[in-house]
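Peer 1: Take a look at this one; I'll ask things after.
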Amino acid sequence: MAAVAATAAAKGNGGGGGRAGAGDASGTRKKKGPGPLATAYLVIYNVVMTAGWLVIAVGLVRAYLAKGSYHSLYYSIEKPLKFFQTGALLEILHCAIGIVPSSVVLTSFQVMSRVFLIWAVTHSVKEVQSEDSVLLFVIAWTITEIIRYSFYTFSLLNHLPYLIKWARYTLFIVLYPMGVSGELLTIYAALPFVRQAGLYSISLPNKYNFSFDYYAFLILIMISYIPIFPQLYFHMIHQRRKILSHTEEHKKFE
């Protein structure tokens, strides 16, 4: 679930506000873009989101320098992290109204998986907030999103520096496993507290004759990483080779 969003996914068409990773084809074929008004809005949106994740990055660095330790740095960036990650819900709307040519279903899945991890796990189970695993996925997300939103901004302006394109299609090699590891370890750390408190679980009997075990649900989410992670990771590796090699060939003909 959250694994798909760790590096902003491997499928989709990007387009400045939708979510796509090493699999978007913006480097290999041109598509009709949004109108002038929509483009202006998307540029502003992506600039704001880039700035937001830069604020998170600076907050992490400042907190580390002040404390001299990487433990419990989450508390120093908790509010901006929640705000800007939740703000990504707008990307679902971008796809729904057609200003970004990405799948509404895929984008919803990717965005909601991150929002779920932030609010339904990290926020709800406060005992895990001091875990190093939280910092692991926060750092991975932060670097990924700074690059991703910068990529979309420059793409919309038709002036994409090769360094940003290279970073987008290369750094996921480290950031994706790093983010996934942090997510899994955080969910795992939350399990005993969820079970003890019966968090978000619904027991029978009740008037709706319905039960839900949040503890088991989290375990299923962790299991879902097993088929999803390798498939997306190697797909992204393949797309990286295709897109960056196409860029190199294009440079030779210039």
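Every residue, even glycine, has its Cβ placed from backbone N, Cα and C.
Below, the features straight out of Swiss-Prot:
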MUTAGEN   PRO101 to Arg  Does not restore any protein tyrosine phosphatase activity
ACT_SITE  TYR176  active site
ACT_SITE  GLU183  active site
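Mind running through what each feature is packed against?
Peer 2: According to its DSSP assignment, TYR176 (active site) is helical.
Under the DSSP three-state reduction, GLU183 (active site) is assigned to helix.
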Peer 1: Looking only at DSSP and grouping its letters into three states, which state does PRO101 (mutagenesis position) belong to?
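Peer 2: Where PRO101 (mutagenesis position) sits, the three-state DSSP reduction gives coil.
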